[in-house]
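Provided herewith is a single structure, encoded as structure tokens, for subsequent inquiry.
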Amino acid sequence: MEAILNKNMKILIVDDFSTMRRIVKNLLRDLGFNNTQEADDGLTALPMLKKGDFDFVVTDWNMPGMQGIDLLKNIRADEELKHLPVLMITAEAKREQIIEAAQAGVNGYIVKPFTAATLKEKLDKIFERL
């Protein structure tokens, strides 16, 4: 059964590479999600999350300032944010990193490069479990 996804949910896309943010944004738009905002690293993203009633976070791992894994840990440690689903899209395919992300509470993990179908499948899986 496919999860019923709220197409109006507010999504924050966090990646230091603007092209990657645009790719993710376009794929989300193709899936019907138009309510997206962008941040270029965890240091920029965290204050946005604290005051922005976001419903979902898509983040890269390797970024200057604050890495995606640290952003995830900060989200999970914050009473207001800890419920937020987080999807990590990264080139980091090492088993240790996938385990570290899982232990930190990531909801989904996609290794680049990826397709729209992979993104949709992960979103469906994440929202089935919420």
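Glycine residues also receive a Cβ, built from the backbone N, Cα and C atoms like all the rest.
The following feature annotations were taken from Swiss-Prot:
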DOMAIN    10-127  domain 'Response regulatory'
BINDING   ASP15, ASP16, ASP60, ASN62  Mg(2+) binding site
MUTAGEN   ASP16 to Lys  More frequent reorientation during swimming behavior
MUTAGEN   ASP60 to Ala  Loss of interaction with FliM
MUTAGEN   GLN97 to Ala  Does not affect overall protein structure. No impact on interaction with FliM. No impact on interaction with FliM; when associated with Ala-100
MUTAGEN   GLU100 to Ala  No impact on interaction with FliM; when associated with Ala-97
MUTAGEN   LYS120 to Glu  Less frequent reorientation during swimming behavior
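Help me see these features in their spatial surroundings.
Look at ASP60 (mutagenesis position): DSSP puts it in coil.
Residue density at ASP16 (mutagenesis position): 18 other Cβ atoms are found within 10 A of its Cβ, drawing on all protein chains shown.
The Cβ of ASP60 (mutagenesis position) lies under 8 Å from the Cβ of VAL14, ASP15, ASP16, PHE17, MET20, GLY68, MET88, ILE89, THR90, each on the same chain and at least six residues away in sequence.
Here GLN97 (mutagenesis position) comes close to TRP61, ILE69, THR90: these same-chain residues lie at least six apart in sequence, with C-beta atoms under 8 angstroms from its C-beta. Under the DSSP three-state reduction, GLN97 (mutagenesis position) is assigned to helix.
With a 10 A radius on its CB, GLU100 (mutagenesis position) counts 16 other CB atoms from all the protein chains.
Sequence-distant neighbours of LYS120 (mutagenesis position): residues of the same chain at least 6 apart with a C-beta under 8 Å from its C-beta are LEU31. Under the three-state DSSP scheme, LYS120 (mutagenesis position) falls in the helix class.
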Sorry to bug you, but what's the C-alpha spacing from GLU100 (mutagenesis position) to ASN62 (Mg(2+) binding site), rounded to the closest Å?
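Cα-Cα distance, ASN62 (Mg(2+) binding site) to GLU100 (mutagenesis position): 14 Å.
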How many other Cβ atoms are found within 10 Å of the Cβ atom of ASP15 (Mg(2+) binding site), counting all protein chains shown?
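I count 26 other Cβ atoms within 10 Å of it.
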Within 8 Å of the centroid of the Cβ atoms of ASP15, ASP16, ASP60, ASN62, which other residues of that chain place their own Cβ, given that this set defines the recorded Mg(2+) site?
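Not counting the recorded site residues, we get VAL14, PHE17, MET20, ASP41, THR59, TRP61, MET63, GLY68, THR90.
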